Amino acid sequence: MKLPQTMLRSISVKHVRWPRILTGSKLWYSTQMAMTPEEKMITDKLQQELEPEVCKVQDVSGGCGSMFAINITSKKFNGLSLIKQHQLVNRILRDDISRWHGLQLTTKKSTGKGPASS
């Protein structure tokens, strides 16, 4: 089907829904973009309690703040099972988690070799 030129001219780029991967969504490029207030609040809580080597928090809900992916490496996890590590993070974020739809949590024990980053 061929569209008439007048119809093609009336379609504006702002009405096109670009795939997320092409728009630089936070899901793919969060380290290059500023953190949302919620991401910053979560990061601050985790840094205060766990003093992590690595602490990455991403809003993976498309920006509505209902689902987060958290990747954290801390010395405070040394000697703890994976379940205990997750329970510790859940305890720190208990009040926040109650408002969320979901959480993707990755925890790792510190090797003591990595630079601090967030």
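Glycine too: its Cβ is placed from the backbone N, Cα and C atoms.
Every residue here is the original one, so none of the noted swaps is modelled.
A 10 Å cutoff on Cβ-Cβ distances gives Cys64 (mutagenesis position) a total of 9 other Cβ atoms nearby, all chains included. Looking at Swiss-Prot, you'll find the mutagenesis Cys64 to Ala noted as follows: Partial loss of function.
Among the sequence features in Swiss-Prot, the mutagenesis site His101 to Ala is noted as follows: Loss of function. For His101 (mutagenesis position), the number of other Cβ atoms no farther than 10 Å from its own Cβ, over all displayed protein chains, is 10.
Quoted from Swiss-Prot, the note attached to the mutagenesis of His101 to Cys states: Dominant negative mutant; displays respiratory defects that are higher than the BOL1 BOL3 double mutant.
Cys64 (mutagenesis position) falls within neither a helix nor a strand when secondary structure is assigned with DSSP, and so counts as coil. Spacing of His101 (mutagenesis position) relative to Cys64 (mutagenesis position) is 10 Å (Cα to Cα, whole number).
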